[in-house]
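Enquirer: If you look up Swiss-Prot, you'll see His212 marked as active site, on the strength of similarity to another entry. Here the residue is the original one, but Swiss-Prot notes a mutagenesis experiment at this spot, Asp100 to Asn: Strongly decreased activity. Annotation of the published mutagenesis Glu122 to Gln in Swiss-Prot: Strongly decreased activity; the original residue is retained in the structure shown. According to Swiss-Prot, the experimentally introduced change Asp131 to Gln is described as follows: Strongly decreased activity.
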Amino acid sequence: MKRILCITGTRADFGKLKPLLAYIENHPDLELHLIVTGMHMMKTYGRTYKEVTRENYQHTYLFSNQIQGEPMGAVLGNTITFISRLSDEIEPDMVMIHGDRLEALAGAAVGALSSRLVCHIEGGELSGTVDDSIRHSISKLSHIHLVANEQAVTRLVQMGEKRKHIHIIGSPDLDVMASSTLPSLEEVKEYYGLPYENYGISMFHPVTTEAHLMPQYAAQYFKALELSGQNIISIYPNNDTGTESILQELLKYQSDKFIAFPSIRFEYFLVLLKHAKFMVGNSSAGIREAPLYGVPSIDVGTRQSNRHMGKSIIHTDYETKNIFDAIQQACSLGKFEADDTFNGGDTRTSTERFAEVINNPETWNVSAQKRFIDLNL
């Protein structure tokens, strides 16, 4: 029996990890241990740990790693301490983390420093913020890489990672997107009390390196949404530095045409996204999930500036007029053909590709002592 310790810190990463967590939980030779922390535990963001515990995983650990406004460095330290103590107790064979959040960095650090295998999902990607540095740091602490596409493979090889330890599995959330068990739009509207026939979705997160400018950017952004006259479904920003100023502005604009939620269940969010007129903000969902559904999206500012921009994506700066104009353009475009460029075009599900890796004995024989692989210089 192999024990895998996984960590989820946000509504977003849990939604993406769910298919893989279900596979591990139901595997006769694997034992899932899941830490639920970060935004999941915070009242401001809807205490989404309840969404995780609803899945009834056999081994789940709830940990509140921060108080509102606590510095990110302190939160990282809190998280490392908890994961380290739990890891010593349960002795996992592998630590599995996702993405570029500090909870993932904490898990990778603990795994690497305790000579346990670290498996990183969706490394090798680019955005446009400090998240890049965190993601690449996690990759350098990891032994096994489960990436979305060939571009990610190339970047990890450039970073000195061994090619045979990098596996393309696509993006796991796309398994959820293609699921036949998603609720209907009518069910979602009834659950959240949404009266709109037509609407756009807004997700606007802080950029930590621009935190001092977030009050100005947030004011300009939400003013543009109001001026557009569109019905807007907005989701609260994540809890990175600068979130308070965004949330303060967001709450000013709540009205019959602007409804905000601390969180929306991932599957329900996907249904809303699929039927939206457009998506606007700086979330990766506008770069990845929206194009797969053919939904036009407006990417605002620098947070996603280094990611692949498909033909359904309109990029703009933080100026109110430019955001307003981009929304008008998106509304005039209608739906696009589905774009699965990010996923590499493989017809297999991410879960199938994940199973291939996790059931391979060679995966478990990877040395915990990493070597830097030089390019041919």
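Residue numbering: from 1, along the chain as shown.
Backbone N, Cα and C atoms are what each Cβ position is placed from, and that goes for glycine too.
Sequence unchanged from the original; the noted substitutions are absent.
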Enquirer: Can you name the recorded positions among Glu122, Asp131, His212 whose CA is within 10 A of the CA of Asp100 (mutagenesis position)?
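Expert: Near Asp100 (mutagenesis position) by Cα: Glu122, Asp131.
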Enquirer: Whole-number Å only: compute the distance from the Cα of the residue listed as 'active site' to the Cα of Asp131 (mutagenesis position).
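Expert: Spelling it out, the Cα of the residue listed as 'active site' and the Cα of Asp131 (mutagenesis position) are 17 Å apart.
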Enquirer: Per DSSP, His212 (active site) is which: helix, strand or coil?
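Expert: In the DSSP reduction, His212 (active site) maps to helix.
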Enquirer: Per DSSP, Glu122 (mutagenesis position) is which: helix, strand or coil?
Expert: coil
Enquirer: Measure from the CA atom of Glu122 (mutagenesis position) to the CA atom of Asp131 (mutagenesis position) and give the result in Å, rounded to a whole number.
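Expert: Here the two Cα atoms lie 13 Å apart.
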Enquirer: Tell me whether Asp100 (mutagenesis position) sits in a helix, a strand or coil according to DSSP.
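Expert: SS state of Asp100 (mutagenesis position) = coil.
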